[in-house]
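To start, the structure under review is shown below, and the notes come after it.
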Amino acid sequence: MPKLQGFEFWSRTLRGARHVVAPMVDQSELAWRLLSRRHGAQLCYTPMLHAQVFVRDANYRKENLYCEVCPEDRPLIVQFCANDPEVFVQAALLAQDYCDAIDLNLGCPQMIAKRGHYGAFLQDEWDLLQRMILLAHEKLSVPVTCKIRVFPEIDKTVRYAQMLEKAGCQLLTVHGRTKEQKGPLSGAASWEHIKAVRKAVAIPVFANGNIQCLQDVERCLRDTGVQGVMSAEGNLHNPALFEGRSPAVWELAEEYLDIVREHPCPLSYVRAHLFKLWHHTLQVHQELREELAKVKTLEGIAAVSQELKLRCQEEISRQEGAKPTGDLPFHWICQPYIRPGPREGSKEKAGARSKRALEEEEGGTEVLSKNKQKKQLRNPHKTFDPSLKPKYAKCDQCGNPKGNRCVFSLCRGCCKKRASKETADCPGHGLLFKTKLEKSLAWKEAQPELQEPQPAAPGTPGGFSEVMGSALA
């Protein structure tokens, strides 16, 4: 069967998918993809896989792809990060039988991508990207796609997209933020950039960014003219986003845990998903956050989920008919998380610094930060009052705390240098240079003297050759 391209690939292989779950490291595993598909997702991506590791490590291939596929999980696109055309194609050839397309990650803005020289940090190396896409387009039996971030300039972003299309990219996902927009500096994604790309290329385009609810999806499709909309963080906080529903947080948690029992994944993935899904509820029930962080088994997590459900249902029964106050709805329903801006973040950090200063000045559990109060619950015998902590005198030579029982009144490092130089002992630091030297000398004196070999007497056989000569004679 000939390889489908462009709009034919999107309409037939991807079945005209409009609702797309993004590739998310340690978060878009099989169990989560299946949950998302049950609630309106029409296309999913695997987590980003490292092409070089995928080529050399059979266990990595098995754990991250070969054992992570099933018939219900289609259509599926496998995403790789890579910076070498040959390695990218080798990895893609090993993966192409398990998916419907191969995606090249050109959008990751994280520091690990900068150190590894991949993701959004390749967006200025157009010659390299052309070679990677062209070779993959020639060698693979499935289409190659790309996920990119925009440049600040719309015209440069358009030329970038056209270059990838010309090289052989069959579908483009455009995240409407630059690589500098991340974390507290994320800001809003530019749909204007996405719209300009869509008008300039003749392949399908997916939009990514600013998607928190179904109304955002519909507005993005209308305003940009793209073929589909991809959600990442919005999907993590509400997997039913594409259905336009906001179900109770425990409902989706229970459904997800049932899928995990059938399709196991690392417990760290499960815990991370529930922290996102329950984000607003855990602000109210902090002790359940502690429990979720501590449990070591899937059944332990299920028990925390059941406890959360009971508490929320009890709260609902007490507030029968009540309406939510403020802009946020009830905490027990799935809802977006609005990331605080840089100003809000700096205020929070300033508040944390002032709290620590207050603790240092006054001490006592009544003024401890929430984090230290949690630590005190875990370590009840540990003191957090600065006034009760032991005070250490400083070493005269380096300023580090000196040993209380050091014979030289120095820290261990300085004491070791001095004791070695003077062949002295410091029992306080366990340094016994003098004692060890004395024991060594005493041992040598106690050994019998080595006997010098005596010359043979005249007329007696002298050595091996002489004795053998006599015997032969």
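Positions of Cβ are set from backbone N, Cα and C atoms, glycine also.
Small disclaimer: the values here were computed from a predicted structure and weren't measured.
Look at Swiss-Prot and you will find Pro23, Met24, Val25, Gln79, Lys147, His175, Asn208, Gly209, Asn210, Ala232, Glu233 tagged as FMN binding site. DSSP assigns Val25 (FMN binding site) to coil in the three-state reduction, placing it in neither a helix nor a strand.
One mutagenesis experiment named in Swiss-Prot is Cys108 to Ala, and its note says Abolishes cell growth. Proximity of Cys108 (mutagenesis position) to non-local residues of its own chain (separation of 6 or more, Cβ distance below 8 Å) is seen for Met48, Cys81, Tyr118, Gly119, Ala120, given in sequence order.
Classification of Cys108 (mutagenesis position) by DSSP places it in coil, neither helical nor stranded. Per Swiss-Prot, the feature active site, proton donor maps to Cys108.
Secondary structure from DSSP puts Glu233 (FMN binding site) in a helix. Residues near Asn208 (FMN binding site) in space but far in sequence (CB under 8 A, at least 6 apart, same chain), listed by position: Ala22, Gly107, Lys147, Thr173, Val174, His175, Gly176, Ala189, Val229, Met230, Ser231, Ala232. For Pro23 (FMN binding site), the same-chain residues lying six or more positions away in sequence with a CB closer than 8 A to its CB are Tyr45, Thr46, Pro47, Met48, Ile77, Gln79, Asp103, Asn105, Lys147. When the binding-site residues Val25, Lys147, Asn210, Glu233 are compared by the number of other C-beta atoms lying within 10 angstroms of their own C-beta, Val25 comes out lowest.
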